[in-house]
Structures are given as structure tokens and as C-alpha cells.
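Take a look at the structure below.
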Amino acid sequence: MNSKGQYPTQPTYPVQPPGNPVYPQTLHLPQAPPYTDAPPAYSELYRPSFVHPGAATVPTMSAAFPGASLYLPMAQSVAVGPLGSTIPMAYYPVGPIYPPGSTVLVEGGYDAGARFGAGATAGNIPPPPPGCPPNAAQLAVMQGANVLVTQRKGNFFMGGSDGGYTIW
């Protein structure tokens, strides 16, 4: 059937004699100290009482003249409360992200096909699911800011999430 013959055989690798391994089999590390108390409760981690009331205020704009900047000046530092043993070191106390009364724009956040259940109104932003961090709109509402949400773009060819149909 095959006039060329068989394929050449590959040489086998020589057997290595067992010897001392390059790395030690066990590595002795110091044991971590045991926990002395339970971790803090969820409500203790997210208390806004660690920020001084004056630290989270927004500087007011003075009467601007033509050509002046329309942006608010950045605060140089935020004064925080004394760090004690009650605050876990993994969490840093900070002020609100959105100043109260400000308006936050969330582009493409409104989905025309989304339904929020019975009794939902147009001004209702649902809370985040358990175990999930809040999105920008939910954070702004929690901190007293206004939220403006624009509709997600969709067309006949790109589709949408409103349960439409496809013609093949």
C-alpha cells in the first residue's frame, strides 16, 4: 500500500536516576496569629459618622466674570475622624461621592424593555441586589443627588431588549 516504508521511530528519552530535588520538599513558614474577635458588622463598616460634617461640603462659586472657569475648584484635603480600632484598615472613611442636590447623568442606563415589578414608577431606581455593589445611579440616589438617565440606543438592525423579533 505504501511504497515509502514506515515512519522513522523517535528515540526515547534516557531514564533519569532519582536524586536530590532542587527545591526542598516542605517549606516551613511562620504561622499567622489566630483571630482574636469577630469581624465588624456590615452596618459598622458603612456608617457615615467617620467624616466630619464640614469635610463633605462643596465650595461655592463666586460671582464669575467673563472668561472665568465654570468648574468647581478641587478640595485639597478631606478631614476625617480619628482612626481607631473600630475602623477596619481595609476601609478608608471618605465623604460622599456626589454632593447633595447635584445632578448625575447616566447615559444609556434606561432600558425600555426593563420592568421593575408592580407599582414601579418612572422615578423609581431599584436597590442593588444583595451582594452586588451599587451602580452610579444607585450611589447618587443614596447620597441625595438627582439622577438623569438617558435611553439606551437601539434600532431595527441592532436590536433591543424589548422582546422583538428577527426575520430570516
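Yeah, the Cβs are placed from backbone N, Cα and C, and that goes for glycine too.
For Lys4 to Ala, Swiss-Prot lists a mutagenesis experiment annotated as follows: Does not affect ubiquitin-mediated degradation. Abolishes nuclear localization with the protein located in the cytoplasm. Cβ neighbour count for Lys4 (mutagenesis position): 5 (other Cβ atoms within 10 Å of its Cβ, all protein chains included). Secondary structure at Lys4 (mutagenesis position), as computed by DSSP, is coil.
Under its mutagenesis annotations, Swiss-Prot gives Ser77 to Ala the following note: Loss of phosphorylation by HIPK2.
Lys153 to Ala appears in Swiss-Prot as a published mutagenesis result, with the remark: Abolishes ubiquitin-mediated degradation. Does not affect nuclear localization.
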